[in-house]
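Asks: Have a look at this one before I ask anything.
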Amino acid sequence: MAPRRVRSFLRGLPALLLLLLFLGPWPAASHGGKYSREKNQPKPSPKRESGEEFRMEKLNQLWEKAQRLHLPPVRLAELHADLKIQERDELAWKKLKLDGLDEDGEKEARLIRNLNVILAKYGLDGKKDARQVTSNSLSGTQEDGLDDPRLEKLWHKAKTSGKFSGEELDKLWREFLHHKEKVHEYNVLLETLSRTEEIHENVISPSDLSDIKGSVLHSRHTELKEKLRSINQGLDRLRRVSHQGYSTEAEFEEPRVIDLWDLAQSANLTDKELEAFREELKHFEAKIEKHNHYQKQLEIAHEKLRHAESVGDGERVSRSREKHALLEGRTKELGYTVKKHLQDLSGRISRARHNEL
């Protein structure tokens, strides 16, 4: 009798209510269950878990992969800044696309190239032999090597010349690492463009291919030429400094700023514009130095945290984690600010050079 009453009762219920009934038991609302008030209300500021660092899911996946690879904290902070820049540029591109812009697909192609560089730079491209290029700041040691016999020879000559103090050798080593990174990015870009052209040749008809090579591919090769020019200028500078030592009248010390200043001097800028750019570069270099300081502090905090965890001091671990998290957040913020400023300065110089052409 009882089962018959139950069946009769169930037939009288609406379909949706039946579905909810059979999905039970329901978690209590106070625990944030699936159907609690908290879960159904919009969340204006969701908690940033490891998988919620970015608005774009593919970038979250890359971030999670990097964490699984246990990259050093400074490298992770650098990657975070690179992914933030990538996300900003991709979201801006989506707005352009909605407005019917980027018809030739060049901006989209540049975004893909930039992402490929990031993947290769941090060893996230799935290649077992991926060379993780160190950033300009701290993580590269002299034991890492420079991957180029010419650079190795120059560096050995500089070290044994007696022309450099310990501080100057550290500065010169950062310049060598910066050059190594530029070469690596050039090679990644070259490989990406080679794959792109192969795809076009295999898929697109010859008539369509001629139009593409006349616009998109041409601009991509222009980018390659600019990077190669920068590499050659950098190598000339390394040769000069390695043989002569540092000049007491040097304008700048940070490798990225030196590159920008060299490009600015050969760009189509008036004396007034060049002087204004020089002043802006001074502020930019100060910003980089501040970022480098926080990177050093983050490395120290990371070592202290590892030591505290190894001895099992709970209170000390708690304090160390708090300081580590604070420095990590600040390093990420400054890294993004530096990269954003660098992108802006590089773009302005590039446009000035194109206007000259």
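First residue shown is number 1, and so on along the chain.
Keep in mind that glycine also has a Cβ here, set from the backbone N, Cα and C atoms.
What Swiss-Prot says about the mutagenesis result for His283 to Ala is this: Strongly reduced interaction with LRP1; when associated with A-291; A-293; A-302; A-307 and A-341. Annotation of the mutagenesis experiment Lys290 to Ala in Swiss-Prot: Reduces competition with MAPT for binding to LRP1; when associated with A-304. Under its mutagenesis annotations, Swiss-Prot gives His291 to Ala the following note: Strongly reduced interaction with LRP1; when associated with A-283; A-293; A-302; A-307 and A-341. Here the residue is the original one, but Swiss-Prot notes a mutagenesis experiment at this spot, His293 to Ala: Strongly reduced interaction with LRP1; when associated with A-283; A-291; A-302; A-307 and A-341. A mutagenesis experiment is reported in Swiss-Prot for this position, His302 to Ala, and the note states: Strongly reduced interaction with LRP1; when associated with A-283; A-291; A-293; A-307 and A-341. Lys304 to Ala appears in Swiss-Prot as a published mutagenesis result, with the remark: Reduces competition with MAPT for binding to LRP1; when associated with A-290. Experimental mutagenesis at this site is recorded by Swiss-Prot as His307 to Ala, annotated: Strongly reduced interaction with LRP1; when associated with A-283; A-291; A-293; A-302 and A-341. One mutagenesis experiment catalogued in Swiss-Prot, His341 to Ala, is accompanied by this note: Strongly reduced interaction with LRP1; when associated with A-283; A-291; A-293; A-302 and A-307.
Could you give the neighbours, burial and distances for every feature on this list?
Replies: On its own chain, His283 (mutagenesis position) has no residue at least 6 apart in sequence with a Cβ closer than 8 Å to its own Cβ.
According to DSSP, Lys290 (mutagenesis position) sits within a helical segment. Around Lys290 (mutagenesis position), taking its Cβ as the centre, 14 other Cβ atoms fall within 10 Å, counting all chains.
Its Cβ placed at the centre, His293 (mutagenesis position) has 13 other Cβ atoms within 10 Å.
The Cβ neighbour count for His302 (mutagenesis position), using a 10 Å radius and every protein chain shown, is 17.
Within 10 Å of the C-beta atom of Lys304 (mutagenesis position) sit 16 other C-beta atoms, taking all shown protein chains into account. DSSP assigns Lys304 (mutagenesis position) to a helix in the three-state reduction.
DSSP assigns His341 (mutagenesis position) to a helix in the three-state reduction.
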Asks: Taking every protein chain in this structure into account, which of the mutagenesis positions His291, His307, His341 has the most other Cβ atoms within 10 Å of its Cβ?
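Replies: The residue with the densest Cβ neighbourhood is His291.
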Asks: Which of these mutagenesis positions is closest to Lys290 (mutagenesis position) if you go by CA atoms: His302, Lys304, His307, His341?
Replies: His341
